[in-house]
Amino acid sequence: MSRSAFTALLLSCVLLALSMPARADDLPYRFGLGKADITGEAAEVGMMGYSSLEQKTAGIHMRQWARAFVIEEAASGRRLVYVNTDLGMIFQAVHLKVLARLKAKYPGVYDENNVMLAATHTHSGPGGFSHYAMYNLSVLGFQEKTFNAIVDGIVRSIERAQARLQPGRLFYGSGELRNANRNRSLLSHLKNPDIVGYEDGIDPQMSVLSFVDANGELAGAISWFPVHSTSMTNANHLISPDNKGYASYHWEHDVSRKSGFVAAFAQTNAGNLSPNLNLKPGSGPFDNEFDNTREIGLRQFAKAYEIAGQAQEEVLGELDSRFRFVDFTRLPIRPEFTDGQPRQLCTAAIGTSLAAGSTEDGPGPLGLEEGNNPFLSALGGLLTGVPPQELVQCQAEKTILADTGNKKPYPWTPTVLPIQMFRIGQLELLGAPAEFTVMAGVRIRRAVQAASEAAGIRHVVFNGYANAYASYVTTREEYAAQEYEGGSTLYGPWTQAAYQQLFVDMAVALRERLPVETSAIAPDLSCCQMNFQTGVVADDPYIGKSFGDVLQQPRESYRIGDKVTVAFVTGHPKNDLRTEKTFLEVVNIGKDGKQTPETVATDNDWDTQYRWERVGISASKATISWSIPPGTEPGHYYIRHYGNAKNFWTQKISEIGGSTRSFEVLGTTP
């Protein structure tokens, strides 16, 4: 038998073995997968990511979701929980509240040690869910409805995952994806002396953890790959989970189609990696932000699907974890992690290069113009005197724009941050609370791998944007260049070295089965939040119209590939977020228009868009579009709108709605 034939036979045997049902009692783990809606306010709330005062929500393209994975070791009953969210960041406020809720509902089961929360870093979701002022500047303060929707949804996703615990097996695989990201700060990257293998500026590694049930069926997967979720530009006003959210949607909705299947596309060291392959907003590979979102998402899906379908390495062994809060203010760093000299971190400050934004993904302006920002004015302004000389020296090459760590009565950026590590058999997963550049993450990954090999660790996955958010982390060499990422590295030139020290120490603790010390406590600032974004006083319909009336009816007929556009008199979307529901339905009533109505699309589907606009002082218009996708059954359809309106006199919020006349889908264009 030839070598190629033998290899093919061996691969076939492996795949057959993986797909064969196994006795539940023989399986090493139980796992549960769950998903819940975390979509915030869909109108008149600043979006989180681009820091633009002008970018406010005005509808929904697709909803935001939390995807939870609960893993339980069969032998010990020990559990780990990983949640990936379609959010710009996991802010510490969210982490603290979620953990408080879990501890209250499941005492002794879930705590900071075994729950990791992560974000995809979409820039097209409503903001205002941080307790630190720096991240609420362009949103005009704290947005309680959005915050509660996020917390409630994350908790609900974990509850659903726990309710679905089943025996199963885990498999790890990896591969390279080289056409879905590009380094937006290549000159800074090239200053690193250790870029062998990374000369083109990207980290191509994708890691996939597959969840296989007792029948040998794939129940879900987590894919880690570094690329910013900025395919949608700062000109977009529709809520969107961006490219990673589309990858999840495509696998779950278009490919698997199995109830309960959950696919998460998580981040790693994406700090300087853009999906805009032409290095300008909304460009690359196409010149349309929606096409780019789908294409970059499809490329991530295709690689993850390929890896999950290959013969993978089975994950076997114990579950373990470590977690600690660390005060980053003046944290000492040992010489082996620096330039051979003892160093320390600085009080947090942002640099002038941050104000320009990232021109490749979307420039600022951060909402820093005090005359245009009542929230900033109420905080006392951006600059409060000349920064102390000690801070200027500590921050080295950075020209300080604002010393955010010295703001009173509370700092504008975190001082205490979470560091976390999971052990899942021979895999270690690191949870880091910031955006790490390619080499900042690679250095930590390599160092942890070296520290963990003696414990049988074969794979290290680095997950940024986890448990909290403290802007960027660059290498020492990149920091000196003071591009956007360097100006956004809060704690000074040795920030990456500090994280590397903390993760190596934690890896050693896991290896030696030692506890880690938490000497700091993350402050709860929920008492002290402000909001200058106006709410809903009341809703009025158009003169001579009623809520739910159709302002624009569909044509009599369309063909597949056409776009149907209709409009309704509606209320303000802030009245009801319609969590786990929808603002629209596309309904199929059959070829004769008389069959039982069947919903074929909602506001979570790629082919629909729900756009809201204010008309006059208190009226609202909802414009709904449906791009008829290939595979749509010919027949009669109508579009229904759901909304809510607030009465001025009683302040009561009531559900409203309306439906268009029916229209016919004829098939493809001749």
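Using N, Cα and C of the backbone, Cβ positions are placed for all residues, glycine too.
This is the original sequence, none of the listed changes applied.
Swiss-Prot annotations:
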- H61, D603, D605, T608: Mg(2+) binding site (BINDING)
- N84, Q92, D111, S130, Y469: substrate binding site (BINDING)
- H121, H228, E435, Y472: Zn(2+) binding site (BINDING)
- H123 to A: No ceramidase activity; when associated with A-121 (MUTAGEN)
- R184 to A: No ceramidase activity; when associated (MUTAGEN)
- S274: active site, nucleophile (ACT_SITE)
- E435 to A: Slight ceramidase activity (MUTAGEN)
- Y472 to A: No ceramidase activity; when associated (MUTAGEN)
- Y484 to A: Slight ceramidase activity (MUTAGEN)
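Feature map: annotations from Swiss-Prot on the structure.
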{"residue": "H61", "record": "Mg(2+) binding site", "CB count, 10 Å": "26"}
{"residue": "H121", "record": "Zn(2+) binding site", "CB count, 10 Å": "28"}
{"residue": "H123", "record": "mutagenesis position", "CB count, 10 Å": "25"}
{"residue": "H228", "record": "Zn(2+) binding site", "CB count, 10 Å": "30"}
{"residue": "S274", "record": "active site, nucleophile", "CB count, 10 Å": "26"}
{"residue": "Y469", "record": "substrate binding site", "CB count, 10 Å": "29"}
{"residue": "Y472", "record": "mutagenesis position", "CB count, 10 Å": "25"}
{"residue": "D603", "record": "Mg(2+) binding site", "CB count, 10 Å": "25"}
{"residue": "D605", "record": "Mg(2+) binding site", "CB count, 10 Å": "20"}
{"residue": "T608", "record": "Mg(2+) binding site", "CB count, 10 Å": "24"}
> Among the binding-site residues listed here (D111, H121, S130, D603, D605), which has the Cα closest to the Cα of R184 (mutagenesis position)?
Replying inline: H121
> Of the recorded positions H61, Y472, D605, which sits closest to H121 (Zn(2+) binding site) by Cα distance?
Replying inline: Y472
> Can you give the largest Cα to Cα distance in Å, as a whole number, for the residues N84, Q92, D111, S130, Y469 that bind substrate in the record?
Replying inline: 21
>> Please give me the CB contact count at 10 A for E435 (mutagenesis position), counting all chains in the structure.
In response: 28
> Quick one: Cα separation, Y469 (substrate binding site) versus D605 (Mg(2+) binding site), in Å?
Replying inline: 29
> Out of N84, Q92, S130, which has the highest number of nearby Cβ atoms, where nearby means within 10 Å of its Cβ, if these are the binding-site residues?
Replying inline: N84
> In the structure shown, which of the recorded positions D111, R184, Y484 has the fewest Cβ neighbours within 10 Å?
Replying inline: D111
> H228 (Zn(2+) binding site): which of the recorded positions H61, N84, E435, Y472, D603 is the nearest Cα neighbour?
Replying inline: E435
> Given N84 (substrate binding site) and T608 (Mg(2+) binding site), what distance in Å do their CA atoms have, once rounded to a whole number?
Replying inline: 24
>> So among Q92, H123, S274, Y472, all listed as recorded positions, which is physically nearest to D605 (Mg(2+) binding site)? Use the C-alpha atoms.
In response: H123
